[in-house]
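Annotated features, as they stand in Swiss-Prot:
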- Ala172 to Ser: In strain: C3H/HeJ and DBA/2J; does not change transcriptional activity (VARIANT)
- 223-460: domain 'NR LBD' (DOMAIN)
- Ala270 to Trp: Reduced lipid binding and transactivation. Abolishes ligand binding and reduces transactivation; when associated with F-345 (MUTAGEN)
- Arg314 to Met: Strongly reduced transactivation (MUTAGEN)
- Gly342, Tyr437, Lys441: 1,2-diacyl-sn-glycero-3-phosphocholine binding site (BINDING)
- Leu345 to Phe: Abolishes ligand binding and reduces transactivation; when associated with W-270 (MUTAGEN)
- Leu345 to Trp: Strongly reduced transactivation (MUTAGEN)
- Leu348 to Trp: Strongly reduced transactivation (MUTAGEN)
- His440 to Asp: Strongly reduced transactivation; when associated with D-442 (MUTAGEN)
- His442 to Asp: Strongly reduced transactivation; when associated with D-440 (MUTAGEN)
Amino acid sequence: MDYSYDEDLDELCPVCGDKVSGYHYGLLTCESCKGFFKRTVQNNKHYTCTESQSCKIDKTQRKRCPFCRFQKCLTVGMRLEAVRADRMRGGRNKFGPMYKRDRALKQQKKAQIRANGFKLETGPPMGVPPPPPPPPDYMLPPSLHAPEPKALVSGPPSGPLGDFGAPSLPMAVPGPHGPLAGYLYPAFSNRTIKSEYPEPYASPPQQPGPPYSYPEPFSGGPNVPELILQLLQLEPEEDQVRARIVGCLQEPAKSRSDQPAPFSLLCRMADQTFISIVDWARRCMVFKELEVADQMTLLQNCWSELLVLDHIYRQVQYGKEDSILLVTGQEVELSTVAVQAGSLLHSLVLRAQELVLQLHALQLDRQEFVCLKFLILFSLDVKFLNNHSLVKDAQEKANAALLDYTLCHYPHCGDKFQQLLLCLVEVRALSMQAKEYLYHKHLGNEMPRNNLLIEMLQAKQT
């Protein structure tokens, strides 16, 4: 179903730059790109590019390379699931609430332009509170600066995190329910790890170590959608997650003097971070209403994206361009990664840093982060769900909540909602590259034994 568009507010098609004709398949596009996208999806067309898959797509050249045009349609946010498979006129009305909110806002802006006689670019609408300042660069106190980056690679760190060792995870051969079964429901004997936080507000056992504070979580305020408020309450504190992971990594070091290889240590950090993410999902509204099979299907689809987003948001808060902050609190300079981690991992880290800069410029806040996390979990791209309608409803509500929040709190940046969704496209691309890297390491027998991430990769392929 297409929605009308007010031509007074000039906007150009994000695919080719032609004049926008309305809302088509998830966003504002021109009539030509609407028809092209619809025909491509309904006819299941497969294109090839005779160049380097980077052809310029504009109004005059949009028909020269259908491959690059279709890829750009997907990149800017046109949705495959919005196209009807029965070839009837009109798309699937999945985005109606979002369209209506966006259209109402544009009507309001148009009225304000006429009343005040100025362009939108000169400032936020009258009566709207000024946007919050960009998040400050997060700096560790001098006493908490982690050991020199080389310590992570060449030997045990000298700081409070110096007793790292490979955690002894109770990993047995995956049973018929896959590697996630024991995390979601401990009744399955192949996994013995249970929820670290069985109640929404329960704290994990505190491990010894210095305090590690991040900005206080947002506790509420005017015009914050209820869904986002609920997600903020479910989001674990960073210092609690750090303390639990550090404790898990230190535990086996008490009984062994040798130190694990740096890459093995990073894999175990990722394992423990993912366990925290699974725990968050288990307590998440809607998710806990799904059958176990659907829960595992969703997590197997998005586990790598959730890990990437977790890392990205930590760097946005950290605020440094020449180093990264690990979940354990250690700082690692990018120059160290370049020298000792290999070219593949270095290129992956640099690509992630580009997204960090982009999100920092967009002033990504905690409210938007928890909403993006929820959107990744409830992806509409997942097939073979028993309760697809519940997942679809969760996705639509999260989209609407994020749109409402960005329009209300960042009125000076009218396309922030769309920009955030485009960042999710890059998160997915990064996650694909990360999985390829892990599988490359696995084929070279460089992955630690009983690694949960490799089990997730293998479960996805079976």
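Glycine residues also receive a Cβ, built from the backbone N, Cα and C atoms like all the rest.
None of the listed substitutions appears in this model.
Of all the recorded positions listed here (His440, Lys441, His442), it is His440 whose C-beta has the fewest other C-beta atoms within 10 angstroms. Its Cβ placed at the centre, Tyr437 (1,2-diacyl-sn-glycero-3-phosphocholine binding site) has 15 other Cβ atoms within 10 Å. What surrounds the 1,2-diacyl-sn-glycero-3-phosphocholine site, by Cβ distance within 8 Å of the Cβ centroid and not counting Gly342, Tyr437, Lys441, is the set Phe263, Leu344, Leu345, Leu438, His440, Glu446 from the same chain.
Note on Gly342 (1,2-diacyl-sn-glycero-3-phosphocholine binding site): other Cβ atoms within 10 Å of its Cβ, all shown chains, come to 14. Across the structure, His440 (mutagenesis position) and Leu345 (mutagenesis position) are spaced 11 Å apart at their Cα atoms. Sorting the mutagenesis positions Ala270, Leu345 by the number of other Cβ atoms within 10 Å puts Ala270 first. Residue annotation for 1,2-diacyl-sn-glycero-3-phosphocholine gives Gly342, Tyr437, Lys441. The furthest Cα pair among them is separated by 12 Å. Mean model confidence of the domain 'NR LBD' (223-460) amounts to 89 (pLDDT, 0 to 100 scale). Residues within less than 8 Å, Cβ to Cβ, of Arg314 (mutagenesis position) and separated from it by at least 6 positions along the same chain comprise Glu238, Leu325, Val327. Relative to Leu345 (mutagenesis position), the recorded positions with Cα atoms inside 10 Å are Tyr437, the candidates having been Ala270, Tyr437, His442. A C-beta separation below 8 Å, combined with a sequence spacing of at least six in one chain, links Leu348 (mutagenesis position) to Leu430, Gln433, Ala434, Tyr437.
According to its DSSP assignment, Gly342 (1,2-diacyl-sn-glycero-3-phosphocholine binding site) is coil. Cα spacing between His442 (mutagenesis position) and Ala270 (mutagenesis position): 15 Å, rounded to the nearest whole number. Between the CA atoms of Ala270 (mutagenesis position) and Lys441 (1,2-diacyl-sn-glycero-3-phosphocholine binding site) there is a gap of 15 Å, rounded to the nearest whole number. Secondary structure at Arg314 (mutagenesis position), taken from DSSP and collapsed to helix, strand or coil, is helix.
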